[in-house]
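In what follows, a single structure is set out as structure tokens and then discussed.
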Amino acid sequence: MPYVTTKDNVEIFYKDWGPKDAQPIVFHHGWPLSGDDWDAQMLFFVQKGYRVIAHDRRGHGRSAQVSDGHDMDHYAADAFAVVEALDLRNAVHIGHSTGGGEVARYVANDGQPAGRVAKAVLVSAVPPLMLKTESNPEGLPIEVFDGFRKALADNRAQFFLDVPTGPFYGFNRAGATVHQGVIRNWWRQGMEGSAKAHYDGIKAFSETDQTEDLKSITVPTLVLHGEDDQIVPIADAALKSIKLLQNGTLKTYPGYSHGMLTVNADVLNADLLAFVQA
């Protein structure tokens, strides 16, 4: 299997499909999943002639289960290691949830200064800041994330069933069509990763203030968010991010969940393609 070794000797797994001379689209997955969460998008774009790449974040999926470095700076640096190893240029970076935070940090710190980024997309993304603080009074209280940590530590396998069965895909809403395969695939991806990485990752996605990252991004950036996102509430994420981006476009989806890339893939794929081609 293909791996890139980072500067701190962490092996990062990646998938690389399509013509090597085509425009690359790089996908950054959410917590606690893997590059497999992008199957619907990768198949769609590779069939359109693009080169598609998705890596597993450190401690997630097939990447090394290291003890340290489960923070946004290392996430972004690991992504840059993949980009450099594959010499990707003119790339579109698409991030979901925590992966959206990874994209924002990567573009701001590495990709944009190196001239390797054409566009960025933040889907149901965590920036600018999820945690409630004095400067972010609309955020979620720390007790919410402490609850995540306790549930993970007490019984990770059950927690990783409860999340996709309930709020992640909106399967807890009246009249929702529940897809058991989607639930099982979420659980499979989560359990493939490291409990330590997942535990530490809760702090990374909830407490990292990415206000300055967003302000520094100048490439065209598309912000997509479901209006019924029960995981990353839109009011404290996309509606704030769009005000910080210099060259941003916002599109919201009434009734759509945090996991809309999977359960509404046909709609999202069409919108992503339109942005990439614009």
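Residue 1 is the first one shown; counting continues down the chain.
Backbone N, Cα and C atoms are what each Cβ position is placed from, and that goes for glycine too.
Annotated active site per Swiss-Prot: S97 (among others), in sequence order. Under DSSP, S97 (mutagenesis position) is assigned to coil, being neither helix nor strand in the three-state scheme.
Residues or ranges marked as active site in Swiss-Prot: D229 (among others). In the structure as shown, the Cβ atom of D229 (mutagenesis position) sits within 10 Å of 24 other Cβ atoms.
Residues annotated as active site in Swiss-Prot: H258 (among others). All protein chains included, H258 (mutagenesis position) registers 27 other Cβ atoms within 10 Å of its own Cβ.
The annotation domain 'AB hydrolase-1' is assigned in Swiss-Prot to 24-259. Per-residue pLDDT, averaged over the domain 'AB hydrolase-1' (24-259), rounds to 98.
Counting every protein chain shown, the number of other Cβ atoms lying within 10 Å of the Cβ of S97 (mutagenesis position) is 27. Looking at Swiss-Prot, the entry for mutagenesis of S97 to A or C says: Very low activity.
D229 to A appears in Swiss-Prot as a published mutagenesis result, with the remark: Loss of activity. DSSP assigns D229 (mutagenesis position) to coil, not to a helix or a strand.
Taken residue by residue with DSSP, H258 (mutagenesis position) is part of neither helix nor strand, so it is coil. A mutagenesis experiment is reported in Swiss-Prot for this position, H258 to Q, and the note states: Loss of activity.
A separation of roughly 8 Å, to the nearest angstrom, links the Cα atoms of S97 (mutagenesis position) and H258 (mutagenesis position). Separating the Cα atoms of D229 (mutagenesis position) and H258 (mutagenesis position) is a whole-number distance of 5 Å.
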